[in-house]
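One structure is given below, encoded as structure tokens.
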Amino acid sequence: MKELFQKIWQNELQFLNFDAKFQDKSKLDTAECAIILSVNKDNYERYFLLKEFQELCKKIDLRVDIFSMQNAQICILNLFKSGFISKQDLLKALKILEKISKNTEIFDFILQEKVQSIDQKALFQNDFKELNTINLELQKLSFDENLKSRLQKTLEKFQNLEFNIAITGVMNAGKSSLLNALLKEDFLGVSNIPETANLTVLSYGKSEEAKIYFWDKKEWQNILESSHFNADLKEFIDKLDKSVNIEDFIKDKPLIQNIALCELKNFSSAKNKISALIKKIEIKSHLEFLKNNISIVDTPGLDDVVVQREIVTNEYLRESDFLIHLMNASQSLTQKDADFLVHCLLNSRLSKFLIVLTKADLLSKKDLEEVIVYTKESLKSRLVDLDENLVEKIDFLCVSAKMASDFYKGLASKESLQKSGMQEFENYLFNELYAGEKSKIALRAYKKELHLELKNILSEYEMQNRLIKENKQGVSEENQKLLLELQKQNTLLKEAQDEISNSIAKLKNIDSGIDNLVLLLAKKLKERLIDEFKYLKNNAQKLNLSRILNIVDITTKDGINDILREIKFENIKKIEELKTNLSLKYDFLKDDFDNGFEGFKDGISKNIDSIFQSEKFALLRLKIEKLSNLKSDLYELETNLDTVIFDTFKEFKMSEILNSLNINGAFFEFLNDKLKHYEKNQKSKLESLEKVLQSLKNQDANILNSFEENLEKIEKLKQLEMGLLNAD
């Protein structure tokens, strides 16, 4: 490693400890690690001036100077060599940075370095086990039942952390076969649980059962409205109306039916007409794979005629922790695949996802590699006007579900399983989930909550010993002083409550003129479409409907994302400023305010993202598609587009929905919960203090003799605190 640093830093190389390691291994993601590694003697001055780079350094308490930068690079490389950073992901990130930073030496070093393989699932579970052990020890040391109960609830909350995997693909991509191989049992697509056209959520349950959720009247009305612009959907619904009494299933409030798994074939089979009335299906099973707190979302095929099912799918994709897209290796990249993948690359919050080439046993290794290259190049060509590097978010694996299933059924040897690619797929999946951002956030949040409770317990025992010690020395004034301190904090607490109420009342909901911005976006979309139609007419070119819809997608979604990003920034900025001011004024509340604040902000961001109505947008696409196919002159087309686009954009009602989120009210509830938590602790401390003072006054032998016991507990708590701070 020293030779590498001599190459990239030359005469700027500092005196360094090449065994240096980060105290917290999870503070930086792979992209941030790559940015720090790309700093060298030729570019460090430019990097140091960038505001974004300064913010990155601040995140890990790193000074912006040469020594600190080189030391951080050593820490990152040691993390990488220990197996905590994915080699493949780090190389991808460095490759993207090549355009702004020449990083050949560091790239080659990582490429050639042999790294340890880490079982991320085992590591994650071990980290949780350590924190659970600390939690149980704190429960033993707790001084009241309320605190013990809070710690137990915290343990259960994090113990039940769930991961959601979404599986997508066109019909016949092999979803059921792959899932059966993953579950190691023929569970889906068999007689009892047929292949379904509905979105199906599969999760762990002690008993096996299913829940059927039907569309409500409002949702069904949207489907009917969509059918006016889609001939296939109209024909489908007309046939359905003649064969099924729709009113039996479509109610004002969604009808939910609990059924046994064996009854599922009567509802969900793609051949069964009733399946069209079903919004989603939830299946509970005690399959071994699902015991890992993993839920699998099996989505309808991308070529589904019911647009609303696609909207429900997109809502689940937004909440998923990982996305797996299946493609039949023999059929390669279809138009539907390409459209979906480009949409995900442009809009998904996920940092990466996986394409699995199914039925891999039907092609040679060389042919499979060619399919991967072709898929990457095809996607890059679709992204040429945007960002080709987005393709680097995709990983590829080749799997034969049949070979794996044959082994699990006892029809093939272990060699068949090893050649199937199924074990690599399963290991990849566990590593991505358990080393992902959700896992890191959960561990950090758990540590923070435990540390807060530990400090409360520690302060209680220290306070008791201070009272006992001062009593022995005959300093009763000090005891009264301590009592007054607690009473004063109670007064300040009331003051803080009043100030929070007044501050929240003065806060304005920030919508950044959202309705005007949406109308400007509508104007931009109409102009882009008219420019495209004029170009086609002037050059006597045939209409490419896919390109028209691509313009609609990219213009609308990019514009909406920009608007929402600004709204999120402004709203989060105002609540951060208020929280900071309150923490400075009432410093005894700082830890409580910090606890859970990142999760609160994340929730606000997700709520703001959800205000864009996907159903209205889907209807807009159908209307534009129909207008595009009509043989009308440019003037008539422009008039019709103007009406359709502006009317639909007004229907988005984004300002109204944003106000209904009541962000200020939610922030008030967050702060109020923290005040209640602190108030409970203070009340408990005050009661304990008064009890101790009374016992001391009565010369109670038990309290007088508890000094040494408390010292042991204090020592134990300090050891637990060290364990908590060192826990990874």
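From the backbone N, Cα and C atoms, a Cβ is placed for every residue, glycine too.
The annotation domain 'Dynamin-type G' is assigned in Swiss-Prot to 159-442.
Neighbour list (Ser400 (GDP binding site), Cβ cut-off 8 Å, at least 6 residues apart, same chain): Thr358, Lys359, Ala360, Asp361, Lys419, Ser420, Gly421, Met422. Annotation source Swiss-Prot lists GDP binding site at Met171, Asn172, Ala173, Gly174, Lys175, Ser176, Ser177, Lys359, Ser400, Ala401, Lys402.
Sequence-distant contacts (6 or more apart, same chain, Cβ under 8 Å) of Lys175 (mutagenesis position) comprise Ile167, Gly169, Leu188, Asp298, Leu326. Where Swiss-Prot documents Lys175 to Ala as a mutagenesis experiment, the accompanying text is: No GTPase activity.
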Study note, to complete from the structure: Given the binding-site residues Met171, Ala173, Ser177, Lys402, the candidate whose Cβ has the fewest other Cβ atoms within 10 Å is Met171
Exercise for review: In three-state terms from DSSP, label Lys402 (GDP binding site) for me.
Suggested key: helix
Point to revise | Predicted model, mean pLDDT over the domain 'Dynamin-type G' (159-442) | key: 84
